[in-house]
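Worksheet: the structure to be examined is printed underneath.
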Amino acid sequence: MSDDMVLHFSSNSSNQSDHSLPDKIAKLEARLTGKTPSSAKPPQQQQQQQQQVSLWSSASAAVKVVTSTPPGLSETSISDSDDENTGDFLIRANTKKRQKVQESNNFSVVDHVEPQEAAYDGRKNDAESKTGLDVSKKKQGRGRASSTGRGRGSKTNNDVTKSQFVVAPVSAASQLDASDQKDFRPDGQLRNGECSLQDEDLKSLRAKIAMLEEELRKSRQDSSEYHHLVRNLENEVKDLKDQEQQGKQKTTKVISDLLISVSKTERQEARTKVRNESLRLGSVGVLRTGTIIAETWEDGQMLKDLNAQLRQLLETKEAIERQRKLLKKRQNGDKNDGTDTESGAQEEDIIPDEVYKSRLTSIKREEEAVLRERERYTLEKGLLMREMKRIRDEDGSRFNHFPVLNSRYALLNLLGKGGFSEVYKAYDLVDHRYVACKLHGLNAQWSEEKKQSYIRHANRECEIHKSLVHHHIVRLWDKFHIDMHTFCTVLEYCSGKDLDAVLKATSNLPEKEARIIIVQIVQGLVYLNKKSQKIIHYDLKPGNVLFDEFGVAKVTDFGLSKIVEDNVGSQGMELTSQGAGTYWYLPPECFELNKTPMISSKVDVWSVGVLFYQMLFGKRPFGHDQSQERILREDTIIKAKKVEFPVTRPAISNEAKDLIRRCLTYNQEDRPDVLTMAQDPYLAYSKK
């Protein structure tokens, strides 16, 4: 058996450099056979053994395989069995196991065996314990009903068991050699391998470091260039922004200067025109009566000339009438004398009478023309007085020096002045458009309570107005404070006149023109009454209806507006500001004194009726020639239970009159609200 194993080991060996290998093999054979190393062998076997030793490359795997003894079998029994069966069986290498070991680990042969017995015995015991475990596993996993031997010929059960005990130690020893391969490797070779690997790794790392350092250097260089470029760009952007800012400032300054120059020219032209018109139409003078000084109007040359023409026409008319009377008296005297008159005499009497009639007709036409001129004079006088008042208010305003408010709005000329506010035409230097700046001022002599009340009132107006976006309602763009006593609201600018100026220039409007204006006003009111919180304007009058450059009517001034809460019933809301508003355009319920008035959108419906009536007939339906104090004192509106229509040329349609009657219904319960009025067929336009 030992000879066959020697042959098996020699076939797997590739190392021939170890000359002490025969002694080691002799010791191993002695252990396997239970004999001493000095036991003699046949010369033929020794010669074969020496020949095979020179071809060995590794003995560690063979040592581990041979030294492993299966549990339950002694060395003597194994050697005996081998001696008994060496003639019949030949021990061969497990080629399958060998292929697995070579494919998985590709083990190398150990060059020398540890000479110390203690270390050798320890490795032997470890191998035996591992071999026992492997044998038990193979017995459980590889048991079959019948098996065939790996040698030549058939084997008995004892032979199969023996072959299993021989093969199993080889596998276990191979595993042990794989796990302890590093233990049998020479320290020098291990250090040389590790050093070579470390040198290669070090070279690779140094190459990588050099490459990374080069990349870092390039990145830093690029970063420096980029930073330099960024700084240059930032400086350029800063310079451009500075230039742009300077350009904007220069542009704003140029625009502001041009606007101021134009406004100054307009102011001078307006004052020159007023002076010239004052000579023609009249001027305001001062009348002193004792200690009372009052302003009075002094008529101009135009009215004096018109009055002179009227007097002359009247005198001529009276003279002609006297001549006609004398002619008739002479004709009547001739008839009483009974004298016959010839036909020629009759013609002489008839012709003068026809001349007198013709002349009287001509005088009447001239008189009507002069009266029309006087009416036009009255309208021009009203416009002149309004312009004179505007100029006087502008001269007395503390904002008449063309300031720029909020670094944005350049004030130009005064448009008008109310009780506690001034409205200036201004230019928005940011959005580049004309706007109207309404300056709200607090009287320094007011009490703090009154100031707070006015501020709340103005803030409420702004809140209401800013939420309104409709093409028939003037927009509110902005709001800001000027000082402790003044703030400004910026409104949409309407370059056209207001309805009050239109009615002053023309006593009455054609029905077609008046109708389209009322339709636009009603559309704005419908918008106010379709919001989640309905709004009552409460101060509709000609001065609060503006026209833009295209003639579109827009409602403005929501200073007295009322917000109708959701919980208000059909009766409306309480009027808490009784006495405010313009009395000619307010309904009777606003003048009730015995109880708190209840109002609704029907207040605006009454105002629409008054506006429509005034546009068609040239005067208000109730209290036209009365002051507000007289209206309040004489209860003019409370007594206005029926509306009367004057005769006009051309005549007003019945549909227009019916709409006015419905709007001026005395009882609030019977009067339509805004949404109902808007459904009136007269206010609907349809394509023909």
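From the backbone N, Cα and C atoms, a Cβ is placed for every residue, glycine too.
So that you can see what the record holds, here are the features copied from Swiss-Prot:
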{"type": "MUTAGEN", "residues": "Val355 to Asp", "note": "In tsl-2; loss of activity resulting in an aberrant floral development"}
{"type": "DOMAIN", "residues": "409-683", "note": "domain 'Protein kinase'"}
{"type": "BINDING", "residues": "Leu415, Gly416, Lys417, Gly418, Gly419, Phe420, Ser421, Glu422, Val423, Lys438", "note": "ATP binding site"}
{"type": "MUTAGEN", "residues": "Lys438 to Glu", "note": "Loss of activity"}
{"type": "ACT_SITE", "residues": "Asp539", "note": "active site, proton acceptor"}
Taking Cα atoms as reference points, rank the recorded positions Gly419, Ser421, Val423, Asp539 by distance from Lys438 (mutagenesis position) and give the first.
-> Val423
Taking the centroid of the Cβ atoms of Leu415, Gly416, Lys417, Gly418, Gly419, Phe420, Ser421, Glu422, Val423, Lys438 as the ATP site, which other residues of that chain lie with their Cβ within 8 Å of it, listed in sequence order?
-> Leu439
Give the maximum pairwise CA distance in Å, whole number, for the residues Leu415, Gly416, Lys417, Gly418, Gly419, Phe420, Ser421, Glu422, Val423, Lys438 listed as binding ATP.
-> 14
PLDDT averaged over the residues of the domain 'Protein kinase' (409-683) = 88
What DSSP gives for Val355 (mutagenesis position), in three states, is helix
Which entry in the list of recorded positions, Lys417, Lys438, has its Cβ near the fewest other Cβ atoms, using 10 Å as the limit?
-> Lys417
How many other Cβ atoms are found within 10 Å of the Cβ atom of Val423 (ATP binding site), counting all protein chains shown?
-> 19
Ranked by how many other Cβ atoms lie within 10 Å of their Cβ, the recorded positions Val355, Leu415 are led by Leu415
Rounded to the nearest angstrom, how far is the Cα of the residue listed as 'active site, proton acceptor' from the Cα of Val423 (ATP binding site)?
-> 18
Please state whether DSSP places Ser421 (ATP binding site) in a helix, a strand or coil.
-> strand
Whole-number Å value for how far Asp539 (active site, proton acceptor) lies from Leu415 (ATP binding site) (Cα to Cα) = 19
